[in-house]
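K.L.:
Annotations for this protein, taken from Swiss-Prot, read as follows:
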- 1-105: domain 'C2' (DOMAIN)
- L5 to A: Abolishes binding to YCHF1, but no effect on phospholipid binding; when associated with A-8; A-58 and A-60 (MUTAGEN)
- L8 to A: Abolishes binding to YCHF1, but no effect on phospholipid binding; when associated with A-5; A-58 and A-60 (MUTAGEN)
- R22, D23, D74, D76, D81: Ca(2+) 1 binding site (BINDING)
- D23 to A: Abolishes phospholipid binding, but no effect on binding to YCHF1; when associated with A-28 (MUTAGEN)
- D23, D28, D74, K75, D76: Ca(2+) 2 binding site (BINDING)
- K37 to A: Abolishes binding to YCHF1, and partial loss of phospholipid binding; when associated with A-39; A-41 and A-43 (MUTAGEN)
- T58 to A: Abolishes binding to YCHF1, but no effect on phospholipid binding; when associated with A-5; A-8 and A-60 (MUTAGEN)
- S60 to A: Abolishes binding to YCHF1, but no effect on phospholipid binding; when associated with A-8; A-8 and A-58 (MUTAGEN)
- E123 to A: Abolishes phospholipid binding, but no effect on binding to YCHF1; when associated with A-117; A-119 and A-124 (MUTAGEN)
- R141 to A: Abolishes phospholipid binding, but no effect on binding to YCHF1; when associated with A-143; A-146 and A-149 (MUTAGEN)
- R143 to A: Abolishes phospholipid binding, but no effect on binding to YCHF1; when associated with A-141; A-146 and A-149 (MUTAGEN)
- E146 to A: Abolishes phospholipid binding, but no effect on binding to YCHF1; when associated with A-141; A-143 and A-149 (MUTAGEN)
- E149 to A: Abolishes phospholipid binding, but no effect on binding to YCHF1; when associated with A-141; A-143 and A-146 (MUTAGEN)
Amino acid sequence: MLGHLVGLVKVRVVRGVNLAVRDLRSSDPYVIVRMGKQKLKTRVIKKTTNPEWNDELTLSIEDPAVPVRLEVYDKDTFIDDAMGNAELDIRPLVEVVKMKIEGVADNTVVKKVVPNRQNCLAEESTIYISEGKVKQDVVLRLRDVECGEIELQLQWVDIPGSKGV
């Protein structure tokens, strides 16, 4: 299987902002991150619509064209309530990785991705080099819900011995 991987993406689910209320005056939110058959989950943060997760989840990348999908839920005793979803295209991040940029100052911005009708970006997303790593800061507007945004930070990780991107 390792031969098919092109790299890893560390997805830091930083926080939720103004998430929907699904319980009495609040929610107990968590995020599921999916890519292809992979499914990862943050911890549940109790009684808040502005959770601070800072949970780091790692996705194995085989095909960068497959979008990363986020689903936000309110943890309940019986059935968890949906609190919105979003998709993220990681191809812009991979394009910067392919440039193999070296020797630049920390936090040098290499690319910006602007919000449009084809993506879930709430604001411009920057891809930059930090400590020799390619990173991307993202704020996603949740769909299929009245309100809410999720802040992420992505970081590309090369796999020694893989074919790379």
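Each residue, glycine too, has its Cβ placed from N, Cα and C.
Original residues throughout; no substitutions modelled.
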K.L.:
Hey, does DSSP put D23 (mutagenesis position) in a helix, a strand, or just coil?
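P.N.:
Coil, per DSSP.
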K.L.:
Taking the Cα of D76 (Ca(2+) 1 binding site) as the centre, which of the recorded positions listed as L8, D23, D28, S60, E123 lie within 10 Å of it?
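P.N.:
Within 10 Å Cα-Cα: D23, D28.
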K.L.:
Cα distance, K75 (Ca(2+) 2 binding site) to E123 (mutagenesis position), nearest Å?
P.N.:
28
K.L.:
Taking only the mutagenesis positions L8, T58, R141, R143, E149, which one has a CA atom nearest to the CA atom of D28 (Ca(2+) 2 binding site)?
P.N.:
E149
K.L.:
Restricting to the same chain and to sequence separations of six or more, state which residues have a Cβ under 8 Å from that of E146 (mutagenesis position).
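P.N.:
Sequence-distant Cβ neighbours: A20.
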K.L.:
In terms of Cα spacing, which of the recorded positions L5, S60, D74, D81, E149 are within 10 angstroms of D23 (mutagenesis position)?
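P.N.:
Correct set: D74, D81.
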K.L.:
Quick one: pull the CA-CA distance for D81 (Ca(2+) 1 binding site) versus K75 (Ca(2+) 2 binding site), whole Å only.
P.N.:
7
K.L.:
Other residues with Cβ within 8 Å of the Cβ centroid of R22, D23, D74, D76, D81 at the Ca(2+) 1 site?
P.N.:
S27, D28, Y73, K75, D80, M83
K.L.:
Measuring CA to CA, name the entry from the recorded positions T58, D74, K75 that ends up nearest L5 (mutagenesis position).
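P.N.:
Closest by Cα: T58.
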K.L.:
What is the Cβ neighbour count of S60 (mutagenesis position) at a 10 Å cut-off, with all protein chains included?
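P.N.:
Around S60 (mutagenesis position), other Cβ atoms within 10 Å: 18.
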K.L.:
Cβ neighbours within 10 Å, counted over all protein chains: which one of the binding-site residues D28, D81 has the most?
P.N.:
D28
K.L.:
Hey, for the Ca(2+) 2 site built from D23, D28, D74, K75, D76, who else sits with CB inside 8 A of the CB center?
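P.N.:
Near the Ca(2+) 2 site, the remaining chain residues are R22, S27, P29, V44, Y73, D80, D81.
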K.L.:
Please work out the helix, strand and coil residue numbers for the domain 'C2' (1-105) from the DSSP assignment.
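P.N.:
Per DSSP, the residues of the domain 'C2' (1-105) fall into 11 helix, 47 strand, 47 coil.
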